[in-house]
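Some features that Swiss-Prot has for this protein:
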type: DOMAIN; residues: 13-306; note: domain 'Protein kinase'
type: BINDING; residues: L19, G20, K21, G22, A23, Y24, G25, I26, V27, K42; note: ATP binding site
type: MUTAGEN; residues: K42 to A; note: Causes URX dendrite overgrowth
type: MUTAGEN; residues: R59 to Q; note: In vt32; loss of function allele that displays reserpine-sensitive swimming-induced paralysis phenotype
type: ACT_SITE; residues: D137; note: active site, proton acceptor
type: MUTAGEN; residues: D203 to N; note: In hmn51; causes URX dendrite overgrowth
Amino acid sequence: MTDDVDTHIHEKFDLQKRLGKGAYGIVWKAYDKRSRETVALKKIFDAFRNPTDSQRTFREVMFLQEFGKHPNVIKLYNIFRADNDRDIYLAFEFMEADLHNVIKKGSILKDVHKQYIMCQLFRAIRFLHSGNVLHRDLKPSNVLLDADCRVKLADFGLARSLSSLEDYPEGQKMPDLTEYVATRWYRSPEILLAAKRYTKGVDMWSLGCILAEMLIGRALFPGSSTINQIERIMNTIAKPSRADIASIGSHYAASVLEKMPQRPRKPLDLIITQSQTAAIDMVQRLLIFAPQKRLTVEQCLVHPYVVQFHNPSEEPVLNYEVYPPLPDHIQLSIDDYRDRLYEMIDEKKASFKRIQHEKIRPYGEDKSRAPIAQAECSDTDYDTARSLQRTTSMDKNNSSSHDSSSGTLRERAASAESRTSKDSNGEMRNGNGNTPSSIKQRRRSVERARLFANIKPSKILHPHKLISNY
């Protein structure tokens, strides 16, 4: 195990256990001698073997540097060069399991865990989308969990800035996921049908697939090929109109769908049985053919399925667009990516080109403050625990009173964003007149441990039996 590691890495870390090894790398559970923390140490083999892999490595590091301070995004602690100048080491925060392995274990997750996981995923994706960035590779193995059921989103190798995608000349097809070995089971119809342009809806589709997989215990659309994947989707979701098909901007969509063999349909509500009505409704509203008709992440956060965990003060957004420091709409040389990454290692930080929005994002962020500092959340999971404790005592019939129409969800999303305001001193106040300082004091109360105990599923997850996947 240790023979594959450079000497200078051994000097920094005690390798405790190999968590996994694949064609592209190896991951250890390691002890950081300097910080005295347990980390996940990932060695990427031949990170700069070709321009495609070089660009993916570069993207992952750059986007993690920008988004890693969100409580639901995996933190990249450090980056280390390898002696051979081909490999690279990444030190991440350690997480006990990933959602893929948890689902494989069977009936580990209860309904409340699934709701809590989805709410945290929506928070993470809202943060990315507010910076105009798509993750593009959302799947259960990229959703990491700890014993407290806290979620961390990982693997940003396919993430792209929407602004950089818009730099493509009119009529030129944007790069799709076929350049990488990406899991097709979670791809949206517009990607499968080679759309000329795609939107934040690609991530929302993937989130719908993840939720469905948690509900039924297996992948919803396990296609064996691109065509088979499209067939499985079209035999399940609501039939799109001609306008819906035209809206994705694919030259092939109409002809492919017309030639598709007709098989008996099996709607989602017949596949996802023994689940809450709100859960089925959310899946149906996410798995819609036309991207513009899918729920947005803001609407998801106020949907009845997860609204019990919704707290606007715990859902930060960015007030600028995120660009990687190298052009992302063209592929550069291996040396370009490697040299820039090494410069960043030497500088201990990455520079992002930031374009300030004319209109400040919700919650009245102060432009004079550092953007990442604005985005930090303190004691996020404590407030979530409080929310859970309150909602578990509520009448179960309350959820039926929610109007699940898209219009109502939009109104709730807008209402939630207006719940906070600033006082005369510039300090944020919520709808009850509380300031962050007063809330923070309450968070430090002796009730903290008791509240966390109400959601801590460590006795259920048995994280030591699960395999992490970074």
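Counting starts with 1 at the first residue shown.
The backbone N, Cα and C atoms fix where each Cβ goes, glycine too.
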Write down the Cα-Cα distance for D137 (active site, proton acceptor) and D203 (mutagenesis position), rounded and given in Å.
8
Can you count the other CB atoms that lie within 10 A of the CB of G25 (ATP binding site)?
18
Averaged over the domain 'Protein kinase' (13-306), what pLDDT does the prediction give?
90
Find, for the listed recorded positions D137, D203, the residue with the lowest Cβ contact count at a 10 Å cut-off, counting only other Cβ atoms.
D137
Set of same-chain residues at least 6 away whose C-beta sits under 8 angstroms from A23 (ATP binding site):
F45
Residue among recorded positions K42, R59, D137 with Cα closest to the Cα of V27 (ATP binding site):
K42
Work out the three-state DSSP category of R59 (mutagenesis position).
helix
Any idea which of the binding-site residues L19, V27 has the thinnest Cβ neighbourhood at 10 Å?
L19
Residues near K21 (ATP binding site) in space but at least six apart in sequence (CB under 8 A):
V27
What's the number of neighbouring CB atoms sitting within 10 A of the CB on R59 (mutagenesis position)?
20
Starting from G25 (ATP binding site), work out which of the recorded positions listed here (K42, R59, D137) have their Cα within 10 Å, and give them in sequence order.
K42
When the Cα-Cα distance from D137 (active site, proton acceptor) is computed for each of the recorded positions L19, K42, R59, which gives the smallest value?
R59
